[in-house]
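Chemist: Let me begin by handing over the structure; questions about it come next.
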Amino acid sequence: MKNPEAQQDVSVSQGFRMLFYTMKPSETSFQTLEEVPDYVKKATPFFISLMLLELVVSWILKGKPPGRLDDALTSISAGVLSRLPSLFFRSIELTSYIYIWENYRLFNLPWDSPWTWYSAFLGVDFGYYWFHRMAHEVNIMWAGHQTHHSSEDYNLSTALRQSVLQIYTSWIFYSPLALFIPPSVYAVHLQFNLLYQFWIHTEVINNLGPLELILNTPSHHRVHHGRNRYCIDKNYAGVLIIWDKIFGTFEAENEKVVYGLTHPINTFEPIKVQFHHLFSIWTTFWATPGFFNKFSVIFKGPGWGPGKPRLGLSEEIPEVTGKEVPFSSSSSQLLKIYTVVQFALMLAFYEETFADTAALSQVTLLLRVCFIILTLTSIGFLLDQRPKAAIMETLRCLMFLMLYRFGHLKPLVPSLSSAFEIVFSICIAFWGVRSMKQLTSHPWK
């Protein structure tokens, strides 16, 4: 029998306690995997609430927002892309875990025991530490994780900048738990470990006193996101910072942190944000002579090269001055307003798609996913001021009208159905004219 809580909304108290990992074992222990709520999905309104609170606090304390609009849109875009595969497949982190549990478990810990709950808490957090560390020390794993580090801002939207690829290696580090921790208990802590890490992506919280000794905090995680030399490969913790202190990877925040990749990618285009390092590995692999050197390109650190230590040379990491200017869009304010409106519409269709997944045909589901990806890519092109941005936006608006006409996209407000068609027809005409100018003369700026 399914637990009613799996279908119910969480209270305000539960929502914030989910984010701070303070839910009690008695209210988060379930006998079967099917009973486990989708805590990440239920946390969405609390993500939004904290992001708005961060905005207000930042204005009060610093007189400015906590980040830039174009960077925030790119971070949320990455989060959207990372969740799209779950529309078609069950998470590999769960699938692999269930397989090991059903075929190779050594013994069963009771699912309703607080000791099992706390053991899973420690086990998942320990597994996360080692996954996270390897995601920085193994180049092919860094190809996925670098997405999260590509933001040059550090705020709550940065927490949403997730990788499409990362999940395909992270499951390995949690697999040993399947020898004795029931899948339902694991699924709870896998979500809570992720949710906890949302609120630590902020600059509006300074030092948390004694909690800094035990927990991963905004201060500790700011160091992890820094590209200063003293920040590189430090503070891998998920929840407990003690792992870094035990294994020698801890570093306290002691100077202004400059965020982002050591070699910034300077784009807001989400596909490039996700996959650019894979192309870099591919190019380096073929340019590097020798079988063992090629092997090392894939499995040693991102900074490795022939004749260098496994993790590369720290002196090759570019120095920072603290005066670095983050990459920003040169688009007009009017264009930014347009992208925000289109992004908001896409999010509405995205949420509706997840809510109605069971009722949608595979064709409709696939077309919606294609539209979402095209929308995110087109917005990235517009913010980057790419030469072919107008052409892509024309095609995107045309696709919207076609999906709308053939019933693959529902009107968000039925009474405004005609208005939507008129607005998108105008957009097609506008961007179509821009496209013709691009094709016949110079790129539009």
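Each residue, glycine too, has its Cβ placed from N, Cα and C.
Every residue here is the original one, so none of the noted swaps is modelled.
Below are the features listed in Swiss-Prot for this protein:
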- 120-249: domain 'Fatty acid hydroxylase' (DOMAIN)
- His132 to Ala: Loss of function; when associated with A-136; A-145; A-148; A-149; A-221; A-224 and A-225 (MUTAGEN)
- His136 to Ala: Loss of function; when associated with A-132; A-145; A-148; A-149; A-221; A-224 and A-225 (MUTAGEN)
- His145 to Ala: Loss of function; when associated with A-132; A-136; A-148; A-149; A-221; A-224 and A-225 (MUTAGEN)
- His148 to Ala: Loss of function; when associated with A-132; A-136; A-145; A-149; A-221; A-224 and A-225 (MUTAGEN)
- His149 to Ala: Loss of function; when associated with A-132; A-136; A-145; A-148; A-221; A-224 and A-225 (MUTAGEN)
- His221 to Ala: Loss of function; when associated with A-132; A-136; A-145; A-148; A-149; A-224 and A-225 (MUTAGEN)
- His224 to Ala: Loss of function; when associated with A-132; A-136; A-145; A-148; A-149; A-221 and A-225 (MUTAGEN)
- His225 to Ala: Loss of function; when associated with A-132; A-136; A-145; A-148; A-149; A-221 and A-224 (MUTAGEN)
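Help me picture these features in the structure, burial and contacts included.
Modeler: Taken through DSSP, the domain 'Fatty acid hydroxylase' (120-249) splits into 85 helix, 3 strand, 42 coil.
Residues near His136 (mutagenesis position) in space but far in sequence (CB under 8 A, at least 6 apart, same chain), listed by position: Trp142, His145, Asp233, Tyr236, Gly301, Pro302.
Listed in sequence order, the residues of the same chain lying 6 or more apart from His148 (mutagenesis position) and placing their CB within less than 8 Å of its CB are Ala78, Thr158, Arg161, Gln162, Ser163, Gln166.
Less than 8 angstroms from the CB of His149 (mutagenesis position) sit His225, Gly260, Leu261, each of them six or more residues away in the same chain.
Around His221 (mutagenesis position), the same-chain residues at least 6 positions away in sequence with a Cβ under 8 Å from its Cβ are Gln197, Ile200, His201, Asn235.
Sequence-distant neighbours of His224 (mutagenesis position): residues of the same chain at least 6 apart with a C-beta under 8 Å from its C-beta are Cys231, Lys234, Asn235, Tyr236.
Packing around His225 (mutagenesis position) is summarised by its Cβ count: 20 other Cβ atoms lie within 10 angstroms of its Cβ, all protein chains included.
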Chemist: Suppose you look only at the domain 'Fatty acid hydroxylase' (120-249); what would the mean pLDDT be?
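Modeler: For the domain 'Fatty acid hydroxylase' (120-249), the model's average pLDDT rounds to 98.
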Chemist: To see if you understand the setup: which same-chain residues, six or more apart in sequence, place their Cβ under 8 Å from that of His132 (mutagenesis position)?
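Modeler: In sequence order, the residues whose Cβ lies under 8 Å from that of His132 (mutagenesis position) (at least 6 apart) are His145, Tyr236, Ala237, Gly238.
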Chemist: Count the other Cβ atoms sitting within 10 Å of the Cβ of His145 (mutagenesis position), across every protein chain shown.
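Modeler: Its Cβ has 22 other Cβ atoms within 10 Å.
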